[in-house]
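Working notes, structure below.
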Amino acid sequence: MSTLGDLLAEHTVLPGSAVDHLHAVVGEWQLLADLSFADYLMWVRRDDGVLVCVAQCRPNTGPTVVHTDAVGTVVAANSMPLVAATFSGGVPGREGAVGQQNSCQHDGHSVEVSPVRFGDQVVAVLTRHQPELAARRRSGHLETAYRLCATDLLRMLAEGTFPDAGDVAMSRSSPRAGDGFIRLDVDGVVSYASPNALSAYHRMGLTTELEGVNLIDATRPLISDPFEAHEVDEHVQDLLAGDGKGMRMEVDAGGATVLLRTLPLVVAGRNVGAAILIRDVTEVKRRDRALISKDATIREIHHRVKNNLQTVAALLRLQARRTSNAEGREALIESVRRVSSIALVHDALSMSVDEQVNLDEVIDRILPIMNDVASVDRPIRINRVGDLGVLDSDRATALIMVITELVQNAIEHAFDPAAAEGSVTIRAERSARWLDVVVHDDGLGLPQGFSLEKSDSLGLQIVRTLVSAELDGSLGMRDARERGTDVVLRVPVGRRGRLML
């Protein structure tokens, strides 16, 4: 399905600033749909006069009347005369069920049209769809307050003053109309507060009604932090004076945490009050704090495991120095390398907030010490080409162990003892599904008759076990094209069954 940007690029020649404004409108119009109890469609006009629907929104506060997906619909201008007239004249209008007989909208619901102005140009038209009976029947206090606010916002939309560019980001995580709605008059007095808004204020410690009370006078004594209370006071005053912009803020009061979003209502250059959306997020914040505490505990555990492993590595290193048996010393040094590799993974996890390990950072920290613990005297250059990316902690340790074992195996066994130097290269290529790693050396190549499955090397046995049991991956060894050996490792990025090369 085409996005709004794709449809605008395909059917219009609007400048980038106008396109950004339409994106901002779509970012805000869920609030419009909820306040109106109505569906909205956004129409643009092509150069040939044909109308194209580029976006659609359904209300959360009532039933939808547009049951089909209208996005991408292309209609002639004479099929929607009211929309075409609004593009030309820039004036809102309404079409009842009777008047729709000559229109493409003929399913018994009323349609109202509103221009979307950017600068001096009507860049789009919104059609609002609601049942004919709902548009005519007498509304309750909540519906009346919602619809009056929606009318003000639509007039601001027609004047090009809504939405404000700075409001787009905050709208994505703001309270919804159904969470709690407060309407202020020009003096800051609450003219309407929805039941959910009143409940949120009661959680904050209010013991009286909100309607008919100055919002600042009711709110300021409830807020725990005096600086925060002063900030809310100043913001609401600026909002009512027409000098302020909308704001999103969290307020702690009476042991509760509420999320507030303010919307200035300025119609025809005149301040007509403000709308406040409010949501009680006390339980959400409590869960957030619990998760933060849990994450901190997990990171502390990783930190302590890293410290313990480093202590074990230091003891093994000390024992290796005191051991006179060459074979025993080599085994201890290999153990030091393996323990150090695992310690580095836990070190990375102790600094991670999402249990994800940056494999490139860990590998780059391990590679410089590989030569130091090797039992060969010749210098071996070790390089990494490509990005390994990030992996979940469950498999990161296993993959790091596999790569370090393969590199160490190449350092120890791939080169002629008489060779002056050599090189080992780790090549990584990652797609959406796979992580492919090739450990290449420019040594002697595989011995004749060598079999990975029959090898009695402890390092390769560890590698085979980890690849099959922990990584659900596949492993193969082959002679390189020019010289040396390629060890080919393929690991699924997601959880998958075992694969064979």
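Glycine is treated like the rest: Cβ placed from N, Cα and C.
Here the original residues stay in place, and none of the substitutions has been built in.
As given in Swiss-Prot:
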DOMAIN    300-495  domain 'Histidine kinase'
MUTAGEN   Trp43 to Ala  Loss of activity, cannot rescue a deletion mutant
MUTAGEN   Cys53 to Ala  Resistant to copper and NO inhibition
MUTAGEN   Cys57 to Ala  Resistant to NO inhibition
MUTAGEN   His303 to Gln  Loss of activity, cannot rescue a deletion mutant
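Locations of recorded Swiss-Prot features on the structure.
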| residue | record | Cβ neighbours (10 Å) |
| --- | --- | --- |
| Trp43 | mutagenesis position | 23 |
| Cys53 | mutagenesis position | 20 |
| Cys57 | mutagenesis position | 23 |
| His303 | mutagenesis position | 15 |
Alpha-carbon distance [Cys57 (mutagenesis position); His303 (mutagenesis position)] in Å: 48
Inter-residue Cα distance where the pair is Cys53 (mutagenesis position) and Trp43 (mutagenesis position), in Å: 4
Across the domain 'Histidine kinase' (300-495), average pLDDT on the 0 to 100 scale: 84
In three-state DSSP terms, the structure that Trp43 (mutagenesis position) belongs to: strand
